[in-house]
Amino acid sequence: MLKSFCILSVFMVLFLAKFPDLCSGEEISPLKIVVRNSEYLNNPCNGVTCPSGYRCSIVDKQCIKKEK
């Protein structure tokens with residue numbers, strides 16, 4: 001009985017270490033992924049703000065000069 005409890009405890013610790021969201025008490029939601037994707041689409045240049053006269057290109061993933 002004690003041996004099986006120890007084995008179960010080890011597996012539970014390994015499981016929680018693999019999925020840290022489960023031990024934080026937060027719900028796992030697919031909306032987090034959507035938020036991350038929308039943040040990426042709003043600024044695909046890895047968080048870099050483009051200088052004045054330039055815009056961030058989704059295709060090139062870099063700042064390019066705005067066309068007039």
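Glycine too: its Cβ is placed from the backbone N, Cα and C atoms.
Sequence-distant neighbours of Arg55 (mutagenesis position) (same chain, six or more apart, CB under 8 Å from its CB) are Cys63, Ile64, Lys66, listed in sequence order. One entry in Swiss-Prot concerns the mutagenesis experiment Arg55 to Ala. Its note says: 2-fold increase in potentiator activity.
Residues within less than 8 Å, Cβ to Cβ, of Asp60 (mutagenesis position) and separated from it by at least 6 positions along the same chain comprise none. Among the sequence features in Swiss-Prot, the mutagenesis site Asp60 to Ala is noted as follows: 15-fold decrease in potentiator activity.
Swiss-Prot documents Lys61 to Ala as a published mutagenesis change and attaches the note 2-fold decrease in potentiator activity. Lys61 (mutagenesis position) has a Cβ environment of 12 other Cβ atoms inside 10 Å.
Quoted from Swiss-Prot for the published mutagenesis Gln62 to Ala: 7-fold decrease in potentiator activity. In this structure, Gln62 (mutagenesis position) is part of a beta strand by DSSP.
Counting only same-chain residues at least 6 apart in sequence, none has a Cβ under 8 Å from the Cβ of Glu67 (mutagenesis position). Experimental mutagenesis is annotated in Swiss-Prot for Glu67 to Ala, with the remark: 6-fold decrease in potentiator activity.
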